Amino acid sequence: MNEGVHGEIHVADPSICRVSEASKETAVESVSRSVGATGDTAAVEFTAPSSAAIDDADEIFHHEQKTIYRVTHSFTEESRCACELIEGHGCPVRHLEADCGAVVLSFVAADLESFRDIVVNLKSAFDGVSLRRLTQSEPDSATGSLVFVDRDELTARQREVLETAHEMGYFEHPREANATEVAAALDINRSTFTEHLSAAQSKLLDTILDV
């Protein structure tokens, strides 16, 4: 059996896409993406409160105080998004969400080496790339590749942020707590929480993937 790797990546770069920009100002739900029939355009749809002021997106549906918006763009090197980069490696994006100006994407790579290549390319194209979850298929044989993580690589504050986020269900699907709620539990503001979490995840990602 192929030792596939299921990864979930957090990208905090504000330039990544229009949906991430919208999520800075309001709650964004139900993000979906599709490629046009000609293969040179993509459309992204997301749901947000109708009261939100969202520019540069077409309103396509409205119901019960919520509006579905659509953003369409052509594929160019200048406007290439993280989804296109990942799919360029032959890995469809399985899950996409936006929160607090960042996006979370999940995909399955054929093996750890392929996953590492995608992450390296993401990190070269965008700032604030960090690992949220990494699951590897159980191999048919008992042999495996163990990775030892030195907890001392993380500061005490970074460990506290990770542990609190985990305990409160921040990494669950669907989330049991959002960034604002976890930050409140830690008695810090949301931007500080995001900064500590991103730094901790980046250190773990570098260790696990050896990049």
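Glycine is treated like the rest: Cβ placed from N, Cα and C.
None of the substitutions listed is reflected here, since the structure keeps the original residues.
The shown structure was predicted, so the numbers you read here are calculated from the model rather than taken from an experiment.
Pulled from Swiss-Prot:
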- 154-205: domain 'HTH bat-type' (DOMAIN)
- C17 to S: Unable to grow under denitrifying conditions. Normal growth under aerobic conditions (MUTAGEN)
- C81 to S: Unable to grow under denitrifying conditions. Normal growth under aerobic conditions (MUTAGEN)
- C83 to S: Unable to grow under denitrifying conditions. Normal growth under aerobic conditions (MUTAGEN)
- C100 to S: Normal growth under denitrifying conditions. Normal growth under aerobic conditions (MUTAGEN)
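Cα of C17 (mutagenesis position) to Cα of C81 (mutagenesis position): a distance of 6 Å. Comparing the mutagenesis positions C81, C100 on other C-beta atoms within 10 angstroms of each C-beta gives the minimum for C100. Each of the mutagenesis positions C17, C83 was scored by the other Cβ atoms within 10 Å of its Cβ; the lowest score goes to C83.
DSSP gives C100 (mutagenesis position) a coil state; it is part of no helix or strand. For the pair formed by C81 (mutagenesis position) and C100 (mutagenesis position), distance between Cα atoms is given as 18 Å, rounded to the nearest Å.
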